[in-house]
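Q: Can you read through this structure? Questions will come right after.
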Amino acid sequence: MSVSGYKSDDEYSVIADKGEIGFIDYQNDGSSGCYNPFDEGPVVVSVPFPFKKEKPQSVTVGETSFDSFTVKNTMDEPVDLWTKIYASNPEDSFTLSILKPPSKDSDLKERQCFYETFTLEDRMLEPGDTLTIWVSCKPKDIGLHTTVVTVDWGSDRVERVVFLLAEDKISSSLTSNRPYSRSRRAPKKDFAVDDYVKGSRPSKVVERSFRNRLPLYEIPKEIREMIENKEFPDDLNEGLTARNYANYYKTLLIMEELQLEEDMRAYDMENVSMKRRGIYLSLEVPGLAERRPSLVHGDFIFVRHAYDDGTDHAYQGFVHRVEADEVHMKFASEFHQRHTAGSVYNVRFTYNRINTRRLYQAVDAAEMLDPNFLFPSLHSGKRMIKTKPFVPISPALNAEQICSIEMVLGCKGAPPYVIHGPPGTGKTMTLVEAIVQLYTTQRNARVLVCAPSNSAADHILEKLLCLEGVRIKDNEIFRLNAATRSYEEIKPEIIRFCFFDELIFKCPPLKALTRYKLVVSTYMSASLLNAEGVNRGHFTHILLDEAGQASEPENMIAVSNLCLTETVVVLAGDPRQLGPVIYSRDAESLGLGKSYLERLFECDYYCEGDENYVTKLVKNYRCHPEILDLPSKLFYDGELVASKEDTDSVLASLNFLPNKEFPMVFYGIQGCDEREGNNPSWFNRIEISKVIETIKRLTANDCVQEEDIGVITPYRQQVMKIKEVLDRLDMTEVKVGSVEQFQGQEKQVIIISTVRSTIKHNEFDRAYCLGFLSNPRRFNVAITRAISLLVIIGNPHIICKDMNWNKLLWRCVDNNAYQGCGLPEQEEFVEEPFKQEGSSNGPQYPPEAEWNNSGELNNGGANENGEWSDGWNNNGGTKEKNEWSDGWNSNGGGTKKKDEWSDGWDNNGGTNGINQEGSSNAPQDPQEAEWNDSGEVKNGGTKEKDVRSDGWNNNGGKNEKEECCDGWKDGGSGEEIKNGGKFETRGDFVAKEEDEWSDGWK
């Protein structure tokens, strides 16, 4: 490595003449860790502060640390040495000395004799002699400290780069004793489960018969083989049309399901033992506490004796309890009897297919819809909505919001109406006002409101309940939950609007469901309404909030099963924020990564802003104007209008801000990104310490409370370790999570920890869109969550590689709002418009699905164990621990057999159940006794004779005689699809631009 040009002796003799060094990536520097004396010249220079376990040594802030290096003359003649601190970062943080620096116990005389400097001049070293030189560092701040020491003799030079990581008590407490080691697993043995012995289900996981049973939708063998061979039906070559809609999306869903199966195989275990735990057998599953894989009460796995010669059966084991990394299961009684302490097994984890089957059914049922719901461009004539004035319940509505509500009240069926706009423009509040107006002014209105996650659905319900000026009757509003949702996680003010039995959420019987005027649900849980038998057209209005976050099949669960032509469908969202989470690159590239909302904007009526189809909200009531300025210019053509009042009240009280007039601050930190154990997720202890310090300084002022603060960070390990420290400090009200967990939410103060601090890994992430820093949609969401103050903590030399982050960095610098390490050179980027089409939440994959010799990921977006490098495992797109869009896990491969849960709607509403160990004295639903008295449907799921059990039909679930054996028919014509076309290899797909990816997060 060379960091400086040659200088004359005269120049070196001037102590004050020091050079400059920019950011040096310690992982790319070969001179700092060790040296080979055989590669050196006649003067051999050792390395001070050598790396330990391939990382810089740690030192304590405020204390002097020192180490020596030696210079040996191997020549036959003396040499004249000039040794110098060429440069340090931070400046003047390192010194040189001939004497060993004094320690804390040194006497006064020893301290007085010690002399340190930046340059040791004109030292004559005789042949064979060795000179010992001491390097000292006294760090004032946490972070990486770097210096370059040069040793010159004659015209030759040796450079040594020193890296030290200055830490405080918080960062030191997070030091891991588990070095990172990627699990290099041998190829798994073939593990067939076609023939298995059923296990013992938990007592509360019982079958529930529904009027409309969910078909199995087992993947046809020929379709599976086609896709695995990179072949596909002609429909995919043709593109999405009204004729091939169901077949097109079912093929994409098969691709996605096959990818999930493949990902789950990484979790399979071989040659493992189980322990007796009373009536259970327990299996230790590494990573289970971090939901890798995710298993809950009622799920099942398959095991087979490791040394089975093929004559024994596989055994199914149901999960009865999950404790940390240990899962307690029950198998068939014969398996428990045969088990011994020395028994060794191979284990296969299973992918719960319920959600995927719901998606298959939804796109099948979409063929029953009025075509104008799916393809408004085919609409024969332009519609005109007749509007009537209304009296707003909320006094804060602006003109655009009032206009959009009038349109919703005046709509008469297809096509859908869209309310879209940037963050903080009041989309959800507009929906809430529309719901209340329908409730109070239209006597026969029945409204279904769906959101992508439980927290988002709860948020809507809370808004409805606290709206002043109107009271919704308790018996006219209902919150539908999946049975797997934890009872304990729901707020008391919401639980009274839910239906449950023994702390298990259930879907009420049909008679009860149809009495409600307002039903709030997630997209996935809305499938229970169709299962219970709610007719098409029962709901006069179906409102989809945050519609851009869901895939089109998810949106179709509510729309395709419950709409008639006159049903009013309203979508609210922002296609420039986060979209659906997709794991199959092939499926994403062909359209599964595009939301229903985004696809509608391909129609002229929507993209041209026709007020009879769409309203755009542009007034932001959330953020300080200075916070809005950059995202408005980058993503919304400068149309955002800052409309928040009282923007400076918090800023005025924070004395530590470098610029009180500017609501942002960037703390430049050079830390080390690390991993531990077999977990591929990154964390940065130095940034964690700075996050905690910032939270303490904020809460020291009464104007900012813990609940006012949110911390956004892209890596699961960073989230967990920040929470660990906050728990220790009893500061549990601070919310910490990923960007996905904050979409649709806001906090007075947002702190962003970017984590990455090495160019080597960041460049790899950027190349394949795996990381947080290369994702414009994530960037957009992250920086628009803050109401009053945005704090960014990160390495400026890393984030400046991305155009959007670079602009944010220099905006802070230009407004005197930057503090911390030295800045990089300002980079110039070619301006590119934000691309709305082709969004994706899966990363761009490298070409080969393997790891190279250096231990770097070569493919898949997913790291070992099927997990993305951010640590958020790829099991269904979870947003929080209990934030599955319907409460379901999506954890693996494998399928259920036809004789098992044949209706598909197991455990009282399509769930596998939850861990029931919870509060036994929790408040009971006041309506529970009423539901029990009215009874539940016990036998409503009988199939018609002409309905196939596999579900592969093309007409909403009713098989017709002319349908081909696999259910794949050509747009309803009854003709079999010809197996044409070839999948291009992954390397042949045209890679999307970085700003098209809406998620890089696993």
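Each position is counted from 1, following the chain as shown.
The backbone N, Cα and C atoms fix where each Cβ goes, and this holds for glycine too.
No noted substitution is present; original residues retained.
Look at Swiss-Prot and you will find GLY421, PRO422, PRO423, GLY424, THR425, GLY426, LYS427, THR428 tagged as ATP binding site. Here Swiss-Prot notes a mutagenesis experiment, LYS427 to Ala, with the remark: Loss of helicase activity. Per Swiss-Prot, mutagenesis TRP888 to Phe is noted as: Loss of binding to AGO1 and AGO4.
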Q: I want the residues beyond GLY421, PRO422, PRO423, GLY424, THR425, GLY426, LYS427, THR428 whose C-beta is within 8 angstroms of the mean position of the ATP site's C-beta atoms, in chain order.
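A: Counting only non-site residues, the set is ASP574, LEU617, ASN620, ARG622.
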Q: Near PRO423 (ATP binding site), which residues of its chain come within a Cβ-Cβ distance under 8 Å, counting only those 6 or more away in sequence?
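A: Long-range Cβ contacts: ASP574, GLN577, ASN620, ARG622, CYS623, PRO631, ASN780, VAL781, THR784, ARG785.
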Q: With DSSP assignments reduced to helix, strand and coil, which class does GLY424 (ATP binding site) get?
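A: DSSP call for GLY424 (ATP binding site): coil, neither helix nor strand.
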Q: For THR425 (ATP binding site), which residues of its chain lie six or more apart in sequence with Cβ-Cβ distance below 8 Å?
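A: When sequence neighbours closer than 6 are ignored, THR425 (ATP binding site) has LEU617, VAL618, LYS619, ASN620, TYR621, LEU640 within Cβ distance under 8 Å.
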Q: When you measure from the Cβ of PRO422 (ATP binding site), how many other Cβ atoms are you left with inside 10 Å?
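A: A 10 Å sphere around the Cβ of PRO422 (ATP binding site) contains 26 other Cβ atoms.
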Q: With every protein chain in view, what's the tally of Cβ atoms within 10 Å of the Cβ of GLY426 (ATP binding site), excluding that atom itself?
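A: For GLY426 (ATP binding site), the count of other Cβ atoms within 10 Å is 25.
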